[in-house]
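One structure below.
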Amino acid sequence: MEFPDLGAHCSEPSCQRLDFLPLKCDACSGIFCADHVAYAQHHCGSAYQKDIQVPVCPLCNVPVPVARGEPPDRAVGEHIDRDCRSDPAQQKRKIFTNKCERSGCRQREMMKLTCDRCGRNFCIKHRHPLDHECSGEGHQTSRAGLAAISRAQGLASTSTAPSPSRTLPSSSSPSRATPQLPTRTASPVIALQNGLSEDEALQRALELSLAEAKPQVLSSQEEDDLALAQALSASEAEYQQQQAQSRSLKPSNCSLC
């Protein structure tokens, strides 16, 4: 007695057997019998989706877990940068010691990249204030600007210092003493920069630095070029002297009849 509605036929074209306990392929969702349910037996076209391999670190030979869809090379590289226990990886981590302080970033750099606003250290990708959502309030003056301001402050103090000859004698009688008028204090920024803006103060400081700069010492290449030029000029002078001596010692062929 047959039960045509019970079970299912195998999807393999060469089999087509009615199986009362059919099996479903988890890759292609086909129905197969127990003999053809394997990927290789029915030549499954979606078997590559189930071919999951775990990469192994080439330095410490430890399996590295990889998320689905993530390139294995990237996972192995991050493992070498963070968790690898081999000597080359640990030596590399000693060089890259400056960790990015942005939340979620584990990148390390050889040198510090400090934000001018918040003062924290970041990697190359998050060094700009917009990239790491900088919490620093306002715009701080740069180091060059601070140097220019201090230079301008020194110039202002020297230019505004009163000379001894211009000091007025104090009155002898207290009745003639005039009350001092209250002086208005300038804002700290204007007094610090002598009435100049930050850019003007920076330009003034750069001009003074260039004016006070000492003559640069010649490099080794320039010294070699100078010595070669002097040797050539000395050789040329010696050659001309020899030519002049040879002309003076050469006998004349002219004869007077």
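Glycine is treated like the rest: Cβ placed from N, Cα and C.
Just the original residues are modelled here, none of the noted substitutions.
Annotation comment: Swiss-Prot describes Cys25, Cys28, His42, Cys44 as Zn(2+) 2 binding site, evidence class sequence analysis. Secondary structure at Cys28 (Zn(2+) 2 binding site), as computed by DSSP, is coil. Cβ-based neighbour count (10 Å, all protein chains) for Cys28 (Zn(2+) 2 binding site) stands at 16.
Swiss-Prot lists Cys100, Cys105, Cys123, His126 with the feature Zn(2+) 3 binding site. Cβ neighbours within 10 Å of Cys123 (Zn(2+) 3 binding site), excluding its own Cβ and spanning all shown chains: 20. DSSP assigns Cys123 (Zn(2+) 3 binding site) to coil in the three-state reduction, placing it in neither a helix nor a strand.
The annotation domain 'UIM 1' is assigned in Swiss-Prot to 197-216.
The domain 'UIM 2' annotation in Swiss-Prot covers 221-240.
The mutagenesis experiment Ser187 to Ala is recorded by Swiss-Prot, whose note states: No effect on association with the proteasome complex; when associated with A-163 and A-173.
DSSP classifies Ala201 (mutagenesis position) as helix under the three-state reduction. In Swiss-Prot, a published mutagenesis experiment is listed as Ala201 to Gln, annotated Loss of interaction with ubiquitin polymers and ubiquitinated proteins, loss of interaction with BAG6 and no effect on association with the proteasome complex; when associated with Q-229 and Q-231.
Among the mutagenesis results in Swiss-Prot, Pro215 to Ala or Gly has the note: No effect on 'Lys-48'-linked polyubiquitin binding. The residue drawn here is the original one.
Among the mutagenesis entries in Swiss-Prot is Leu228 to Ala, noted as: Decreased 'Lys-48'-linked polyubiquitin binding. Loss of interaction with BAG6. Decreased association with the proteasome complex. In the three-state DSSP scheme, Leu228 (mutagenesis position) falls into the helix class. Neighbours of Leu228 (mutagenesis position), defined as other CB atoms within 10 A of its CB across all chains, total 10.
Distances between the Cα of Cys44 (Zn(2+) 2 binding site) and those of the recorded positions Cys100, Cys105, Cys123, Ala201, Leu228 are shortest for Cys105. Counting only the Cα atoms, the space from Cys123 (Zn(2+) 3 binding site) to Cys25 (Zn(2+) 2 binding site) is about 47 angstrom.
Between the C-alpha atoms of Cys25 (Zn(2+) 2 binding site) and Leu228 (mutagenesis position), the distance comes to 85 Å.
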